[in-house]
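As written in Swiss-Prot, here are the features:
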- Asp22 to Ala: Lack of activity. Retains the ability to bind chloramphenicol, but cannot confer resistance to ethidium bromide and chloramphenicol. Cannot grow at pH 9.5 and 9.75 (MUTAGEN)
- Arg108 to Lys: Decreases resistance to ethidium bromide and chloramphenicol. Retains the ability to bind chloramphenicol (MUTAGEN)
- Glu128 to Lys: In strain: B (VARIANT)
Amino acid sequence: MPRFFTRHAATLFFPMALILYDFAAYLSTDLIQPGIINVVRDFNADVSLAPAAVSLYLAGGMALQWLLGPLSDRIGRRPVLITGALIFTLACAATMFTTSMTQFLIARAIQGTSICFIATVGYVTVQEAFGQTKGIKLMAIITSIVLIAPIIGPLSGAALMHFMHWKVLFAIIAVMGFISFVGLLLAMPETVKRGAVPFSAKSVLRDFRNVFCNRLFLFGAATISLSYIPMMSWVAVSPVILIDAGSLTTSQFAWTQVPVFGAVIVANAIVARFVKDPTEPRFIWRAVPIQLVGLSLLIVGNLLSPHVWLWSVLGTSLYAFGIGLIFPTLFRFTLFSNKLPKGTVSASLNMVILMVMSVSVEIGRWLWFNGGRLPFHLLAVVAGVIVVFTLAGLLNRVRQHQAAELVEEQ
């Protein structure tokens with residue numbers, strides 16, 4: 001058994017531990033959301049504080065991006081990610097002992113830092129530890145599994161709260177976090193030479209400057225962040241569109257989200273199982289028409305035959321399937337088609353994505369309340385069309401980078 005563990009630690013148990021950590025981080029929001037009103041009432045707090053449980057979690061996710069990437073480039077990936085798993089576990093455990101809404105929200109913000117650790121350090125380690133094609137396929141598998149959480153989380157949370165207190169849910173998540181912590185401690189490989197670059201403010205700023213001056217990174221960051229807009233604006237504003245304006249029940253609304261997340265899961269499963277080379281430009285370009293057809297349905301369907309949810313869900317799901325086919329490849333290209341420190345590149349990319357997502361959600365909300373369904377969906381269409389051009393720029397830069405590497409090898 002020890003020999004089997006040693007042989008498969010990096011290839012099997014490390015990805016499993018990372019998946020569990022990522023899954024637990026998602027569940028810390030998705031599992032508790034159906035009962036967030038109960039949380040507020042338990043603390044005798046104002047109901048208006050309920051959304052803060054999510055917003056502060058996301059704020060925690062943005063707080064340490066600038067630090068963790070450069071830090072992991074210098075002291076190694078292992079100590080940073082393992083520390084993150086421990087912090088998340090302790091924050092979930094601490095939630096069981098909160099006695100006020102303020103304490104609960106502080107714990108939520110600390111739990112949110114898991115986004116920083118996973119996205120900035122964990123995903124980079126996966127890409128570094130495995131080859132290009134295997135790394136992309138493994139990330140597709142991780143995404144497919146983790147995205148089950150937004151589907152089953154709310155339904156499971158609502159069911160479990162009929163039998164147990166909401167604090168017990170955080171105890172369950174804390175146990176999951178602790179198991180992932182132990183798994184990472186035992187199985188995570190180190191992919192960075194420690195101490196190769198000294199940690200100083202000057203060197204960190206220089207690395208960030210070099211990243212944001214790299215045109216390939218800029219094309220990649222623009223492509224990925226704009227690709228998120230159609231899905232994230234829908235996820236954020238759809239409760240208002242479907243429940244408030246469309247008069248759907250919360251249960252009906254939950255089921256309308258399944259096709260969107262399910263489409264991404266299916267797309268990633270196809271990449272992992274059936275696509276021989278997901279970096280092939282012809283495969284990437286074949287996914288683009290699927291995205292554009294989905295975006296077209298958002299406008300054409302609602303113009304010709306308006307429906308409370310059909311065209312919005314169908315169009316967004318089709319788009320999600322198309323972009324899901326190439327998301328892992330886009331991340332790989334953006335992170336590794338340069339000679340820049342990967343932790344800093346990952347941190348920079350995540351900061352751009354989170355900023356664009358935040359702005360796009362606010363724009364989408366404003367368009368819905370001031371213009372209605374069609375102007376709201378037009379935001380997704382505009383973003384999707386721009387992506388075609390930024391994707392062309394990204395692939396052109398990647399091709400130039402690969403050609404330059406071949407010349408250097410010769």
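Placed from the backbone N, Cα and C atoms, the Cβ positions cover glycine too.
The highest number of surrounding Cβ atoms within 10 Å, among the recorded positions Asp22, Glu128, is found at Asp22. Residue pair Arg108 (mutagenesis position) / Asp22 (mutagenesis position) shows a Cα separation of 16 Å. Between Asp22 (mutagenesis position) and Glu128 (variant position), the C-alpha separation comes to 18 Å.
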